[in-house]
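Student: Swiss-Prot feature annotations, pasted as is:
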type     : residues                                                              : note
BINDING  : Gly11, Pro12, Thr13, Gly14, Ala15, Ile16, Gly17, Arg36, Lys44, Arg148 : NADP(+) binding site
MUTAGEN  : Gly14 to Phe                                                          : Loss of enzyme activity
MUTAGEN  : Lys144 to Ala                                                         : Loss of enzyme activity
ACT_SITE : Lys144                                                                : active site, proton acceptor
Amino acid sequence: MATENKILILGPTGAIGRHIVWASIKAGNPTYALVRKTPGNVNKPKLITAANPETKEELIDNYQSLGVILLEGDINDHETLVKAIKQVDIVICAAGRLLIEDQVKIIKAIKEAGNVKKFFPSEFGLDVDRHEAVEPVRQVFEEKASIRRVIEAEGVPYTYLCCHAFTGYFLRNLAQLDTTDPPRDKVVILGDGNVKGAYVTEADVGTFTIRAANDPNTLNKAVHIRLPENYLTQNEVIALWEKKIGKTLEKTYVSEEQVLKDIQESSFPHNYLLALYHSQQIKGDAVYEIDPAKDIEASEAYPDVTYTTADEYLNQFV
């Protein structure tokens, strides 16, 4: 669906930003990316490196070859940020968890520029107005919720993108710590394994984000990505994998009490990942009814989008 909407991605070389850039180019949008002069930090702790192997430098080269318009700047440089925003119609922030509160600077720049049709703040997870998460992720979700309130108070046009569980974080290893591939012998399951979760590939997040960006119906609404074939319990996910490898895994179920204890006693990234897994697999933070007045279910709004199913995704690991 080609469109003349000019889209600016902030955080274009991050785990999800890269996929939004690629989806924007594929959709035919004039695509802009704000990049800093500084090289990527190879020592920066990452949650799942295997899901995003490209370096910043490789991505920049790739973007140039695709025709992405690279703008030099930084969200901490108000003047260059305003200048970049004035060139586009839609701003999508894909900054990482450590920069959530810095989005007030983007909001200020958008207000000054005065031309933005829609702002997507950095969310790309569960709905931060509907969760029972624990620390250390709770603070991040609360920061995202506070940014929502600032956006609304300032009258900035917005779309919130709630995509829940990236396959690169939750599915490629069946939510097991210290491995990047699905287990073939034993598997640990948090809770009873019967709580529904919502899985989506990072590439499909990019696709749905750009569809939502180009859709006028998403103005001042939240878009929820809960794809029918990927709305699965952990037990269902494991059953898919067992069928593929022709083997039944030895299962260990961990109580919520023990999970909370493990979170408190672990360091990053284990505590963060466990808290994310706890949110989806035990508390069921992907299970809720949407309000049509302010919510849009992506699979219903864009039924023509062909997405990667959890079953298909796991084929690469057989």
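Going from the start of the chain as shown, residues are counted 1 onward.
Cβ atoms are placed via backbone N, Cα and C, with glycine included.
For each feature listed, report its degree of burial, its nearest neighbours and the pertinent distances within the displayed model.
Tutor: For Thr13 (NADP(+) binding site), other Cβ atoms within 10 Å of its Cβ number 23.
Proximity of Gly14 (mutagenesis position) to non-local residues of its own chain (separation of 6 or more, Cβ distance below 8 Å) is seen for Ala94, Ala95, Gly96, given in sequence order.
Its Cβ taken as reference, Lys144 (mutagenesis position) is surrounded by 24 other Cβ atoms within 10 Å in the chains shown.
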Student: I need the CA-to-CA distance for Lys144 (mutagenesis position) versus Gly11 (NADP(+) binding site), whole Å please.
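Tutor: About 16 Å separate the Cα atoms of these two residues.
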Student: In the structure shown, which of the binding-site residues Gly11, Gly17 has the fewest Cβ neighbours within 10 Å?
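Tutor: Counting other Cβ atoms within 10 Å of each of the binding-site residues Gly11, Gly17, the minimum falls on Gly11.
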Student: Under DSSP, is Gly17 (NADP(+) binding site) part of a helix or a strand, or is it coil?
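Tutor: In three-state terms, Gly17 (NADP(+) binding site) counts as helix.
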